[in-house]
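Everything below concerns the one structure shown next.
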Amino acid sequence: MGKTMFKKTLLFFTALFFTALCAFSANANVIITGTRVIYPAGQKNVIVKLENNDDSAALVQAWIDNGNPNADPKYTKTPFVITPPVARVEAKSGQSLRITFTGGEPLPDDRESLFYFNLLDIPPKPDAEFLAKHGSFMQIAIRSRLKLFYRPAKLSLDPFDAMKKVVFKATPKGVLVDNQTPYYMNYIGLLHQNKPAKNVKMVAPFSQAVFEAKGVRSGDKLKWVLVNDYGADQEGDAIAQ
């Protein structure tokens, strides 16, 4: 199983409307340290670190949404604020963004809540020499989107122990994954007789999902893979009930 990567949505814009020929610029300069954000309840804030390994400075915009990837950042309402929401990251340098829970709306205290951290990396405009040579160009602003889990303080079950509490049941359509824990289980793979199941996805707390597989019977051995708190692949075995 390969590492999962967070989704990147490409947002296109043009500085000069291109005609027949158009120079192309597509560089993801700014990198986010980590692949997910865990926000423990009661903590004053959490820090997201950025690194710009490019030779040019970059402008970034950050915001949090509650599950709609198409939501306009100006109108997205979540109980978090990011400081600063817009920042210039100098070449070969880093930048820290501070996420603070405002408590503007009550969240469940018996399970995790899921939000998404967004970062839009806007590349710098080409210099005069580039424009003189190409005349027109197209830039791509790269948007990175990471899961942000708000974790209540009263959850006594360790998240790694919770992985072992999930029950897998044989069904005519495949495997029913029954997650009766307070944590999101971000599955990326399930093997039955060395064959990968389909429709493998994240399963929310106290909910179920069916992973499609053929011929699964009670007593069959299964192997699952999910992404843990550290962004690493976590493997485990289970017996279908």
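Cβ coordinates are placed from backbone N, Cα and C, and glycine is handled just like the others.
In this structure the noted substitutions are not present, so the sites keep their original residues.
According to Swiss-Prot, the natural variant GLY104 to Ser carries this note: In strain: AM30. In the three-state DSSP reading, GLY104 (variant position) counts as coil. The Cβ of GLY104 (variant position) has 11 neighbouring Cβ atoms from other residues within 10 Å, across all protein chains displayed.
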